[in-house]
Amino acid sequence: MEITLSISSSSVIPTRLPNSSCYSNLSFLSSNSNTSSLLLKKARIKTRTTKGFTCNAFFGLGVPELVVIAGVAALVFGPKKLPEVGRSIGQTVKSFQQAAKEFETELKKEPNPTEEISVASEQEKQEIKVSSTKDNV
């Protein structure tokens with residue numbers, strides 16, 4: 001796809017043109033001394049295809065890294081103690097998640113409107129008492 005655009009010498013040529021999703025490289029060719037002729041050629045970029053299975057779901061670690069970590073843990077703790085260690089780590093993570101949820105709900109929780117109403121009603125009662133004592137004097 002080729003587009004020819006003529007621009008007078010006094011106008012400004014944009015330094016960057018918007019890219020579309022499938023065409024992103026633009027080639028600029030200029031010619032003619034009186035009028036700048038801009039020829040835009042859009043080049044199609046080849047997308048890379050990744051081979052193999054990649055999973056970056058656990059702290060940005062891939063499958064091979066997780067396998068190595070599991071193997072080292074099995075060697076360090078042994079097959080008998082490994083389930084106990086896994087359970088304790090799971091319980092710790094669960095308690096941290098529960099604490100985070102509780103903290104989040106406390107932050108999101110609005111103050112009770114009944115407390116505000118009771119404070120306002122007490123102030124009104126005090127104002128009424130003050131105005132009634134002024135009337136009596």
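The backbone N, Cα and C atoms fix where each Cβ goes, glycine too.
Worth saying up front: this structure is predicted, and the values here are computed from it rather than measured.
Under its mutagenesis annotations, Swiss-Prot gives Gly60 to Cys the following note: Loss of protein translocation; when associated with C-64. Secondary structure at Gly60 (mutagenesis position), taken from DSSP and collapsed to helix, strand or coil, is coil. Its Cβ taken as reference, Gly60 (mutagenesis position) is surrounded by 7 other Cβ atoms within 10 Å in the chains shown.
Among the mutagenesis entries in Swiss-Prot is Gly62 to Cys, noted as: Loss of protein translocation; when associated with C-64.
Swiss-Prot gives this note for the published mutagenesis Pro64 to Cys: Loss of protein translocation; when associated with C-60 or C-62. Every protein chain shown contributes to the tally, and the Cβ of Pro64 (mutagenesis position) ends up with 11 other Cβ atoms within 10 Å.
Quoted from Swiss-Prot for the published mutagenesis Glu65 to Ala, Asp or Gln: Loss of protein translocation. In sequence order, the list of same-chain residues 6 or more apart from Glu65 (mutagenesis position) whose Cβ falls under 8 Å from its Cβ is empty.
Same-chain residues at least 6 positions away in sequence with a Cβ under 8 Å from that of Leu75 (mutagenesis position) are not found in this chain. Swiss-Prot gives this note for the published mutagenesis Leu75 to Ile: No effect on protein translocation.
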